[in-house]
Amino acid sequence: MGSASEQRVTLTNADKVLYPATGTTKSDIFDYYAGVAEVMLGHIAGRPATRKRWPNGVDQPAFFEKQLALSAPPWLSRATVAHRSGTTTYPIIDSATGLAWIAQQAALEVHVPQWRFVAEPGSGELNPGPATRLVFDLDPGEGVMMAQLAEVARAVRDLLADIGLVTFPVTSGSKGLHLYTPLDEPVSSRGATVLAKRVAQRLEQAMPALVTSTMTKSLRAGKVFVDWSQNSGSKTTIAPYSLRGRTHPTVAAPRTWAELDDPALRQLSYDEVLTRIARDGDLLERLDADAPVADRLTRYRRMRDASKTPEPIPTAKPVTGDGNTFVIQEHHARRPHYDFRLECDGVLVSWAVPKNLPDNTSVNHLAIHTEDHPLEYATFEGAIPSGEYGAGKVIIWDSGTYDTEKFHDDPHTGEVIVNLHGGRISGRYALIRTNGDRWLAHRLKNQKDQKVFEFDNLAPMLATHGTVAGLKASQWAFEGKWDGYRLLVEADHGAVRLRSRSGRDVTAEYPQLRALAEDLADHHVVLDGEAVVLDSSGVPSFSQMQNRGRDTRVEFWAFDLLYLDGRALLGTRYQDRRKLLETLANATSLTVPELLPGDGAQAFACSRKHGWEGVIAKRRDSRYQPGRRCASWVKDKHWNTQEVVIGGWRAGEGGRSSGVGSLLMGIPGPGGLQFAGRVGTGLSERELANLKEMLAPLHTDESPFDVPLPARDAKGITYVKPALVAEVRYSEWTPEGRLRQSSWRGLRPDKKPSEVVRE
């Protein structure tokens, strides 16, 4: 079979509308499956793919297709399964081009089992293997809402956690939720089914009013059916990232557990999923970590004879890595050209560039995408004999390392942006696929000259909420989470500017930090960090930060370096930015707190011991992504906090009867604020008086909440425009979406209402 590099799929009827309600075309579907290939393939590779096709659109009849048609392209991987009624040959989708073929077939849905094919020793014949994961399909009965599904999902997660298994949630794209659990050791499909059934039955016993494990539909009204049967070797489940053939183009979308706590949880559309992937990557990355990887050197080997050419021809499959070397080789072949190669995932991704990379931004040069080369080729120089592929002399013209801004080298949506650091050539380059294997190479302006890094437009990178206990120090660095205000700082040879997380210039609000200008007078830097006020124990205090005066000692604790003396560092790995930051601190009086010791669990314990707010874990290889909340940064706090928007207030009783007694809290949603309860605990008399003064000009007769408030909460309320952001502590979210046992922490003038999301 041909390698993925040789495969070609021609899209026909590109403008055919497959989702009439949204006008989504076949071309849109083609682009979607090309866009999700990198994250989806690991979850379907090695598994037989059953397709559900809507050739005439979702408003017309569909049909399931298991048997691979004789007209299918020969390069598609395939294997045969014996059924009672005969044998069926299934396609195995293990390449981006295979997914493109799926789209060309208008096979909107891809269904796979929980087992993979395994090769028989000796013969190499593929046969069904053991299950590598569990799946639970949470199917809502009549009247069941998403919040109830999420409640059951958390119960399943907790049961599996008791036996040492981790669970990942997926909104199905239809009505329900899917839960996936990777198995440390594969088990038979029968064994997986037995385990899943026991979990479902145990859940039914614990939650009889909400859960059923029985397939009888008449028993499902008002309950969640925990379908365990899809672990059977003969059954399939809609694959993660697959489209659904419904009225709208929804997707079986991986979610975070924090999202399942959101009462507004809903199914996601394909365009939303693409945005999430660009921001967060694959949320199911740990589900199929052992997925089979295609040998990317198959085509390279087939084009060469080791007995006739001095080129390196390794026999082993390449091992995926995170190296970042590049090489440009001058190739005196029949048509002289330069070969540009970038190390990626264990191979050298390669282009033949007739005129070499351009040396200015005003021209584009043609680049032909060629077969992947082995890493050993990066040091190859020599003469390829006449009559052999690529005959001619090869000389290394330049080599070095590169930073990645974007790397999509698939045959359909290719775009690569890198920053080269070589001896003869340096700078930012983009390679963009135009048609087939034809790409354009373009030199970009240096990132420091781009608008994206203008300090006034820079937004801080944000962390996702999660647990750090299972994270290892070999891959993650652990910082303390400080109880202060996030600041971006620009110090430029004696001048300093400060910006809040929301983008406000707050230089005048922190006269105590003017000393940074003198400390960093020899440099032009942009720093990310936290402004803190320490209590008598030397611990950052949020309340003292809130009530600081001009004479209060405010410190700036830096934890990231984004720009240094003419070089933008956004595309540089965290561990390298950290080294530069520590070097800068050693040469100045800049405060850079030390990293926490050990793995995640030890770091979290250290943070608790010192009375800090929590821990921020950062992948050592992560790049800085301005304004994005990314899974490569994880925050884990010792107590629950939530930012809220104030939507109204109620007068107090007794000594508070003339002023504010409690505040109405909300979380911004599409139709207004989603009511999150009231808070009065923790407010001092001084704060109450200040709040009354601040809220007076915001008075409105219209409720800012998306639905009418319950009578007990609406009584005696004065509504205000949703302009002020505050932070509260709480014990838990109730099923109704209220904060239980909330207590006031303070206003957050550094935050905009539009930034507030449910944690």
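Quick reminder: no glycine exception, Cβ is built from N, Cα and C everywhere.
On a predicted model such as this, the values are computed, not experimentally measured, just so you know.
Positions annotated as active site, N6-AMP-lysine intermediate by Swiss-Prot, on the basis of experimental evidence: K481. A strand conformation is recorded for K481 (active site, N6-AMP-lysine intermediate) in the three-state DSSP classification.
Under the heading substrate binding site, Swiss-Prot lists K52, H111, 137-139, 172-178, Q230, T236, R244, citing experimental evidence as support. Of all the Cβ atoms in the protein chains shown, 27 others lie within 10 Å of the Cβ of G173 (substrate binding site).
For D139 (substrate binding site), the same-chain residues that are 6 or more apart in sequence and have a Cβ closer than 8 Å to its Cβ are K175, G176, R220, V224, F225, D227. According to Swiss-Prot, the feature Mn(2+) 1 binding site maps to D137, D139.
Among the features that Swiss-Prot reports, Mn(2+) 3 binding site is placed at H331, H337, D339, with the record citing similarity to another entry. Secondary structure at H331 (Mn(2+) 3 binding site), taken from DSSP and collapsed to helix, strand or coil, is strand. Cβ neighbour count for H331 (Mn(2+) 3 binding site): 19 (other Cβ atoms within 10 Å of its Cβ, all protein chains included).
In Swiss-Prot, a mutagenesis experiment is listed as R53 to A, annotated with the note On substrate with 5'-phosphate, 1 base pair (bp) complementarity and 1 nucleotide (nt) gap, greatly reduced DNA-binding and gap-filling. Barely detectable activity on substrate with high complementarity and 3'-overhang (in Pol domain). When Cβ atoms from all protein chains are considered, those within 10 Å of R53 (mutagenesis position) total 16, not counting its own.
There are 9 other CB atoms within 10 A of the CB of F63 (mutagenesis position), with all protein chains counted. Record note (Swiss-Prot), mutagenesis F63 to A: On substrate with 5'-phosphate, 1 bp complementarity and 1 nt gap, greatly reduced DNA-binding and gap-filling. No activity on substrate with high complementarity and 3'-overhang (in Pol domain). The unchanged residue is displayed.
Annotation of the mutagenesis experiment F64 to A in Swiss-Prot: On substrate with 5'-phosphate, 1 bp complementarity and 1 nt gap, greatly reduced DNA-binding and gap-filling. Barely detectable activity on substrate with high complementarity and 3'-overhang (in Pol domain). Following the DSSP three-state reduction, the secondary structure of F64 (mutagenesis position) is strand. The number of other CB atoms found within 10 A of the CB of F64 (mutagenesis position), across every protein chain shown, is 12.
Taking a C-beta cut-off of under 8 Å and a sequence gap of six or more, K217 (mutagenesis position) has no contacts in its own chain. Here Swiss-Prot describes K217 to A as a published mutagenesis experiment; the accompanying note says: Better than wild-type DNA-binding and filling on single nt gaps, impaired gap filling on more complicated templates (in Pol domain).
Quoted from Swiss-Prot, the note on the mutagenesis of R220 to A is: Binds DNA, no gap-filling (in Pol domain).
According to Swiss-Prot, the mutagenesis experiment Q230 to A carries the annotation: Wild-type filling on single nt gaps, impaired gap filling on more complicated templates (in Pol domain). Q230 (mutagenesis position): 20 other CB atoms within 10 A of its CB, across all protein chains.
Under its mutagenesis entries, Swiss-Prot includes K235 to A with the note: Wild-type filling on single nt gaps, impaired gap filling on more complicated templates (in Pol domain). When secondary structure is read from DSSP and collapsed to three states, K235 (mutagenesis position) falls in the coil class.
According to Swiss-Prot, the mutagenesis experiment H373 to A carries the annotation: Loss of exonuclease, no DNA repair. The Cβ of H373 (mutagenesis position) has 24 other Cβ atoms within 10 Å, all protein chains considered.
Record note (Swiss-Prot) on the mutagenesis of D483 to A: No ligase of singly nicked dsDNA activity, no N6-AMP-lysine intermediate formed, decreased phosphodiester bond formation on pre-adenylated nicked DNA, no effect on DNA polymerase.
Here E530 (mutagenesis position) comes close to W482, G484, Y485, R486, L487, P540, F556, W557, F559: these same-chain residues lie at least six apart in sequence, with C-beta atoms under 8 angstroms from its C-beta. Swiss-Prot documents E530 to A as a published mutagenesis change and attaches the note No ligase of singly nicked dsDNA activity, no N6-AMP-lysine intermediate formed, no phosphodiester bond formation on pre-adenylated nicked DNA, no effect on DNA polymerase.
Residues within less than 8 Å, Cβ to Cβ, of E613 (mutagenesis position) and separated from it by at least 6 positions along the same chain comprise G480, K481, W482, D483, P540, S607, K637, H638, W639. Record note (Swiss-Prot), mutagenesis E613 to A: No ligase of singly nicked dsDNA activity, no N6-AMP-lysine intermediate formed, decreased phosphodiester bond formation on pre-adenylated nicked DNA, no effect on DNA polymerase. The unchanged residue is displayed.
In the three-state DSSP classification, K635 (mutagenesis position) falls within a strand. Quoted from Swiss-Prot, the note on the mutagenesis of K635 to A is: 20% ligase activity for singly nicked dsDNA, normal N6-AMP-lysine intermediate formed, no effect on phosphodiester bond formation, no effect on DNA polymerase.
In space, K52 is the closest of the recorded positions K52, R53, D137, Q230, K635 to F64 (mutagenesis position), judged by Cα positions.
Neighbour counts were taken at the CB atom with a 10 A radius for the recorded positions K175, K235, H337, K637; the maximum falls on H337. For L177 (substrate binding site), applying a Cβ distance below 8 Å and a minimum sequence separation of six or more within one chain yields D137, L138, L149, A150, A153, P169, V170, T171, L260. Sequence-distant neighbours of R244 (substrate binding site) (same chain, 6+ residues apart, CB-CB distance under 8 A): L108, E109, S172, G173, S174, I238, T250, V251, A252. Looking only at Cα atoms, H337 (Mn(2+) 3 binding site) sits nearest to H373 among the recorded positions K52, R53, F63, H373, K635. Within the same chain, the residues at least 6 positions away from K52 (substrate binding site) whose Cβ sits under 8 Å from its Cβ are A62, F63, F64, E65, A107, L108, E109, H111, G245, listed in sequence order.
Close to Q230 (mutagenesis position), meaning Cα to Cα within 10 A, are none of the recorded positions out of R53, H331, D339, H373, K635. Long-range neighbours of K635 (mutagenesis position) (same chain, six or more residues apart, CB within less than 8 Å of its CB): A463, T464, H465, G466, K481, G614, V615, I616, A617. The shortest Cα-Cα distance between K235 (mutagenesis position) and any of the recorded positions R53, H331, D339, H373 is the one to R53.
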